[in-house]
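Peer 1: Pulled these from Swiss-Prot:
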type    : residues                        : note
BINDING : I6, D28, R53, R58, T114         : substrate binding site
BINDING : A8, 14-20, 46-47, 64-65, 96-103 : NADP(+) binding site
DOMAIN  : 2-159                           : domain 'DHFR'
VARIANT : N13 to S                        : In strain: Isolate R1042 and Isolate R1047
VARIANT : M21 to I                        : In strain: Isolate R1047
VARIANT : P54 to A                        : In strain: Isolate R1047
VARIANT : L67 to P                        : In strain: Isolate R1042
VARIANT : E69 to K                        : In strain: Isolate R1042
VARIANT : I74 to V                        : In strain: Isolate R1042
VARIANT : I95 to L                        : In strain: Isolate R1047
Amino acid sequence: MTFSLIVATTLNNVIGKDNQMPWHLPADLAWFRQNTTGKPVIMGRKTFESIGRPLPKRTNIVLSRQLFEHEGVIWKDSFESAVNFVRDFDEIMLIGGGELFKQYLPKADKLYLTQIQTELDGDTFFPQLNWEEWEIEFDEYRKADEQNRYDCRFLILTRK
């Protein structure tokens, strides 16, 4: 099983502000959907609350120390029990938030990274990557357009 993280960050590693993403980029949402559909997605409670609903065509697992009940969502109280629950899948995706990324980035096999080519204010950050540990498997640059305010770089990184 491949353990992957998927995240969008600014150049200053911002991933959120006030429990929301401080940008709206349809290109990144499409990238996220393309790379997570059909796979189990693991997220923290705050990330689920910011999304507001289970993601369709995915097994939605919410990690929380406290019992969490919501239709279409599986609650687990530990990362290990979540992984054990979806152990038969080829790939599992950790989709946030900040604390889980910090804790589990060192264990990740793969990273789907959207680099938003700007710096923004935020209160939640992705850890600084050590690029020596990663090999670029995919790299696509997309210029800003009428729907996407910022240039984006879409990367798939695999651990060396």
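Just so you know, glycine gets a Cβ as well, placed from its N, Cα and C.
Sequence unchanged from the original; the noted substitutions are absent.
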Peer 1: Could you measure between K102 (NADP(+) binding site) and I6 (substrate binding site) for me? Cα positions, answer in whole angstrom.
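Peer 2: Cα-Cα distance, K102 (NADP(+) binding site) to I6 (substrate binding site): 13 Å.
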Peer 1: Work out the three-state DSSP category of N19 (NADP(+) binding site).
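Peer 2: Reduced to three states, the DSSP call for N19 (NADP(+) binding site) is coil.
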Peer 1: Tell me the Cβ neighbour count for I74 (variant position), meaning other Cβ atoms within 10 Å of its Cβ, over all protein chains shown.
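Peer 2: Neighbour count, Cβ to Cβ under the 10 Å cut-off: 16.
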Peer 1: In Å, rounded, how far does the Cα of A8 (NADP(+) binding site) sit from the Cα of I95 (variant position)?
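Peer 2: That comes out at 10 Å between the alpha carbons.
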Peer 1: Can you tell me how far the Cα of I6 (substrate binding site) sits from the Cα of I95 (variant position), in Å?
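Peer 2: Pair distance, Cα basis, whole Å: 5 Å.
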Peer 1: Can you check which residues sit near T114 (substrate binding site), meaning Cβ under 8 Å from its Cβ, same chain, 6 or more apart in sequence, and list them in order?
Peer 2: V7, A8, T9, L25, D28, W31, F32, C152, R153, F154, L155
Peer 1: Find the longest CA to CA distance in the recorded substrate-binding set I6, D28, R53, R58, T114; express it in Å as a whole number.
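Peer 2: Farthest-apart Cα atoms in I6, D28, R53, R58, T114 are separated by 22 Å.
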Peer 1: Select the most exposed residue of G16, P54, G96, where exposure means the fewest other Cβ atoms within 10 Å, treating these as the recorded positions.
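Peer 2: If we count Cβ atoms within 10 Å for the recorded positions G16, P54, G96, the smallest count is at P54.
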Peer 1: Within the domain 'DHFR' (2-159) only, compute the mean pLDDT.
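Peer 2: When the pLDDT values over the domain 'DHFR' (2-159) are averaged, the result is 97.
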Peer 1: Would you find the one among the recorded positions D28, E69, E99 whose Cβ has the most company, meaning other Cβ atoms within 10 Å?
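Peer 2: In terms of Cβ crowding, the pick is D28.
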